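Trainee: Straight out of Swiss-Prot:
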MUTAGEN   Met62 to Ala  No change in activity
MUTAGEN   Asp82 to Ala  No change in activity
MUTAGEN   His87 to Arg  No change in activity
MUTAGEN   His119 to Ala  No effect on Zn(2+), Cd(2+) and Fe(2+) binding. Strong decrease in Zn(2+) and Fe(2+) uptake
MUTAGEN   Asn120 to Ala  Binds Zn(2+) and Cd(2+), but eliminates the second Fe(2+) binding at the M2 site. Slight decrease in Zn(2+) uptake
BINDING   Asn120, Glu123, Asn149, Glu152, Glu181  Fe(2+) binding site
MUTAGEN   Glu123 to Gln  Binds Zn(2+), Cd(2+) and Fe(2+), but eliminates one of the Fe(2+) binding sites. Almost abolishes Zn(2+) and Fe(2+) uptake
BINDING   Glu123, His148, Glu152  Zn(2+) binding site
MUTAGEN   His148 to Arg  Retains only Zn(2+) sensitivity
MUTAGEN   His148 to Asn  Binds Zn(2+) and Cd(2+). Retains binding of Fe(2+) at the high affinity M2 site, but loses Fe(2+) at the M1 site. Decreases Zn(2+) and Fe(2+) uptake
MUTAGEN   His148 to Gln  Binds Zn(2+) and Cd(2+), and maintains both Fe(2+) binding sites. Decreases Zn(2+) uptake but does not affect Fe(2+) uptake
MUTAGEN   His148 to Ala  Binds Zn(2+) and Cd(2+). Retains binding of Fe(2+) at the high affinity M2 site, but loses Fe(2+) at the M1 site. Strong decrease in Zn(2+) uptake, but increases Fe(2+) uptake
MUTAGEN   Asn149 to Ala  Binds Zn(2+) and Cd(2+), but eliminates the second Fe(2+) binding at the M2 site. Decreases Zn(2+) uptake
MUTAGEN   Glu152 to Gln  Binds Zn(2+) and Cd(2+) but with a 10-fold lower affinity. Retains binding of Fe(2+) at the high affinity M2 site, but loses Fe(2+) at the M1 site. Strong decrease in Zn(2+) and Fe(2+) uptake
MUTAGEN   Glu152 to Ala  Binds Zn(2+) and Cd(2+) but with a 10-fold lower affinity. Retains binding of Fe(2+) at the high affinity M2 site, but loses Fe(2+) at the M1 site. Strong decrease in Zn(2+) uptake, but slight increase in Fe(2+) uptake. Cannot transport Co(2+) and Mn(2+)
MUTAGEN   Glu181 to Gln  Retains both Fe(2+) binding sites and has the same binding affinities for Zn(2+), Cd(2+) and Fe(2+). Decreases Zn(2+) uptake but does not affect Fe(2+) uptake
Amino acid sequence: MSVPLILTILAGAATFIGAFLGVLGQKPSNRLLAFSLGFAAGIMLLISLMEMLPAALAAEGMSPVLGYGMFIFGLLGYFGLDRMLPHAHPQDLMQKSVQPLPKSIKRTAILLTLGISLHNFPEGIATFVTASSNLELGFGIALAVALHNIPEGLAVAGPVYAATGSKRTAILWAGISGLAEILGGVLAWLILGSMISPVVMAAIMAAVAGIMVALSVDELMPLAKEIDPNNNPSYGVLCGMSVMGFSLVLLQTAGIG
């Protein structure tokens, strides 16, 4: 099994961490969840804009028009899919001040699971493609994806457990969204494999960079602010950028990057 595929599987499996937290009743503080989402956004933004897009543009045979065009395509593609998907977000379930009826919770959780699954599928592809092109960047993307998968698993498992009283059912529903990400990585592994030219890989990387930027500014940062409105998610973003940037410098200094 390839290392990029293993990274994708581990990132998707992080959903189960949130699921177990949801059924065990040990919910992390909103401040910690918000910081982790901002941290993940910072990692994604720095890797996308400072590493992935420049690397794609520098690839042999890649034209600036194609490179920037694929980046814009990734941005617009994300926003297009976001408008088409069911608009239930983790904060819709994590911040209920009045406890809804069990059936209402279950229905909302199912819609949320569907939306997150469709949203996670291309993330699995993105993680695999990035790690296949550059393993160093793949580690960073996998870490960022794993960090924001934890509150997603928590957001689904908690309400389903409240509605059904079954820990197994709650973990199952939460795990579906994580499995969708793993499925995306497996399909990318089966379809792409080694039969892809450097230009095509660079074009895909540019599109993935656009998707990651859109995900960070449209989903992760607003979600962090909604989960913890009393604190600025920018602190998490800055920390994520700083840690990722410092680690990249260390790797490059050591001759690994």
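Including glycine, each Cβ sits where the backbone N, Cα and C put it.
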Trainee: Which of the mutagenesis positions Met62, Asp82, Asn149 has its Cα nearest to the Cα of Asn120 (mutagenesis position)?
Mentor: Asn149
Trainee: Taking every protein chain in this structure into account, which of the mutagenesis positions Asp82, Glu123, Glu152, Glu181 has the most other Cβ atoms within 10 Å of its Cβ?
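Mentor: Comparing the mutagenesis positions Asp82, Glu123, Glu152, Glu181, the most crowded Cβ belongs to Glu181.
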Trainee: Which number gives the other C-beta atoms within 10 angstroms of the C-beta of His148 (mutagenesis position), all protein chains shown included?
Mentor: 30
Trainee: Determine, to the nearest whole angstrom, how far the Cα atom of Asn149 (mutagenesis position) is from the Cα atom of Glu181 (mutagenesis position).
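Mentor: So the Cα of Glu181 (mutagenesis position) lies 10 Å away from that of Asn149 (mutagenesis position).
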Trainee: Cα of His148 (mutagenesis position) to Cα of Glu181 (mutagenesis position): how many Å, rounded?
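Mentor: Checking the Cα atoms of His148 (mutagenesis position) and Glu181 (mutagenesis position) gives a distance of 13 Å.
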Trainee: Between Asp82 (mutagenesis position) and Glu181 (mutagenesis position), how many Å separate their Cα atoms?
Mentor: 16
Trainee: Let me know how many other Cβ atoms fall within 10 Å of the Cβ of Asn120 (mutagenesis position).
Mentor: 25
Trainee: In terms of DSSP three-state secondary structure, what is the assignment for Met62 (mutagenesis position)?
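Mentor: Looking at the DSSP assignment, Met62 (mutagenesis position) belongs to neither helix nor strand, so coil.
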